[in-house]
Amino acid sequence: MAIETQLPCDGDGVCMRCQVNPPSEETLTCGTCVTPWHVPCLLPESLASSTGEWECPDCSGVVVPSAAPGTGNARPESSGSVLVAAIRAIQADETLTEAEKAKKRQKLMSGGGDDGVDEEEKKKLEIFCSICIQLPERPITTPCGHNFCLKCFEKWAVGQGKLTCMICRSKIPRHVAKNPRINLALVSAIRLANVTKCSVEATAAKVHHIIRNQDRPEKAFTTERAVKTGKANAASGKFFVTIPRDHFGPIPAENDVTRKQGVLVGESWEDRQECRQWGAHFPHIAGIAGQSAVGAQSVALSGGYDDDEDHGEWFLYTGSGGRDLSGNKRINKKQSSDQAFKNMNESLRLSCKMGYPVRVVRSWKEKRSAYAPAEGVRYDGVYRIEKCWSNVGVQGSFKVCRYLFVRCDNEPAPWTSDEHGDRPRPLPNVPELETAADLFVRKESPSWDFDEAEGRWKWMKSPPVSRMALDPEERKKNKRAKNTMKARLLKEFSCQICREVLSLPVTTPCAHNFCKACLEAKFAGITQLRERSNGGRKLRAKKNIMTCPCCTTDLSEFLQNPQVNREMMEIIENFKKSEEEADASISEEEEEESEPPTKKIKMDNNSVGGSGTSLSA
């Protein structure tokens with residue numbers, strides 16, 4: 001059967017003609033483009049080679065008559081000759097490594113060029129070593145202003161005895177080649193480039209739709225970006241308390257900026273969104289608010305698990321997970337796998353270990369509890385987790401994580417008529433502990449405990465420090481700290497004479513950096529040679545020693561034609577530009593926050609008070 005099209009093997013070694021992965025003995029590799037070809041799928045005319053190395057049909061430029069008809073992809077002979085000539089030029093370039101040759105061949109075969117290199121890549125190439133094409137490792141600067149790795153320079157100048165710059169062919173003095181000095185300013189430049197790269201990668205281009213708290217309405221609202229209407233897709237309303245998301249314990253009066261009373265036990269809200277606005281429980285769907293490395297701040301009893309047992313002053317709580325929520329499911333009553341102490345479950349166990357107080361809210365959805373509110377969501381104070389374990393759930397197939405919560409609040413519970421809060425009480429008897437696995441009981445003293453002297457619950461140890469920046473001033477301080485680090489590194493590029501940022505920097509053979517104007521002004525009026533005479537008799541001229549301002553190195557030869565370090569100059573200009581942009585962004589933020597908000601909604605004290613109605617027993 002006639003083969004009309006000749007195709008090579010792809011990157012996985014599969015022949016693009018017969019779709020077979022041939023063994024190595026049935027393939028031929030082109031000596032020019034290093035592409036494997038399947039021998040049985042090649043025409044006999046293509047197997048003939050007049051030279052020692054076999055060339056594929058694409059590189060040989062020979063058009064086989066049987067492959068010409070019907071092949072619209074056939075390369076014209078003129079373009080094929082140009083392509084082959086370019087590939088042979090790459091192969092003959094001894095300055096390139098095999099990896100670089102392969103990269104250039106691939107770019108040439110795919111039709112790519114240097115136009116595809118982005119601006120950031122071009123900026124990186126400006127500080128690359130011209131020998132190894134990498135960021136300079138222990139960079140040194142030649143008197144002509146070009147930068148190299150110390151290892152590459154020693155291999156070039158000392159190992160091969162070449163005393164000319166490989167870029168501009170300027171002569172390299174022997175004392176520079178014998179004792180090259182590392183350019184510390186360029187080391188700082190590379191370090192700063194790496195810091196900038198990490199920060200750019202960390203802050204990837206992602207659009208954040210931010211609404212300042214003072215511009216939010218008092219109730220949850222649906223934005224135009226919401227997929228569906230309703231509270232499930234609603235954005236949160238204004239936050240009325242100034243606590244961070246990882247705040248532990250009760251919400252005190254100093255964090256209630258409007259009422260100055262804090263969040264009281266028994267306050268109720270219409271739904272979880274309003275509860276979120278007052279900080280009692282931030283997640284509007286999840287039942288646990290916490291972080292596995294910090295602890296759990298609050299939980300919600302909303303009837304999500306049949307295993308939960310509510311006894312008011314204490315209750316048994318079930319962890320999260322183990323249910324199939326694929327297909328965009330929000331809830332699923334059936335357990336499909338074992339729960340494990342990780343993520344939110346681990347945060348509850350950490351709160352048990354440290355003895356942190358956990359805020360508890362009860363929802364009207366908890367139909368099986370006599371202590372749940374008839375409607376809405378109610379804040380019932382803080383509890384402490386005394387024990388945690390795993391056990392087979394009521395569905396009888398999979399293990400669930402279990403937690404024993406005991407109330408420890410200074411305010412009385414909403415269902416009691418007591419005038420005082422809780423007192424330390426003995427732990428209840430839990431029958432399922434007899435078959436429990438992975439039982440954990442706190443051994444150290446709890447962080448939140450009852451003080452007998454004061455007769456109240458309080459922090460006996462320092463509460464966990466918040467990891468979430470809440471104050472805008474704190475955020476600006478953090479941003480200024482990052483910019484200060486850049487400014488500190490920018491000081492590395494200061495002239496050793498004027499102590500200002502380098503302008504037209506020149507690097508001496510002793511690796512010190514100066515402004516070109518400062519260095520020339522330092523030795524202005526000093527000639528290279530000093531004429532001497534004695535009693536009217538002319539003596540041999542003596543060379544003037546021009547000592548470096550920072551060391552004892554003679555710069556007389558270097559000062560004959562000092563070259564500006566263009567790479568360093570461009571780096572300094574880029575850093576200056578980024579500093580100016582950062583300062584401008586901070587000043588804009590300060591101006592915006594100093595102006596009155598465009599939308600400021602007055603809070604009605606009556607409505608606020610109504611949203612936090614106190615329920616009696």
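Placed from the backbone N, Cα and C atoms, the Cβ positions cover glycine too.
Secondary structure of the domain 'YDG' (258-407) per DSSP (helix as H, G, I; strand as E, B; remaining residues coil): 17 helix, 53 strand, 80 coil. The domain 'YDG' feature in Swiss-Prot is assigned to 258-407.
For the mutagenesis experiment Ser292 to Phe, the note given by Swiss-Prot reads: Loss of DNA binding activity. Other Cβ atoms within 10 Å of the Cβ of Ser292 (mutagenesis position) number 16 in total over all chains.
The number of other Cβ atoms within 10 Å of the Cβ belonging to Arg362 (mutagenesis position), over all protein chains shown, comes to 25. One entry in Swiss-Prot concerns the mutagenesis experiment Arg362 to His. Its note says: Loss of DNA binding activity.
If you take the Cα of Arg362 (mutagenesis position) and the Cα of Ser292 (mutagenesis position), they are about 23 angstrom apart, rounded to a whole number.
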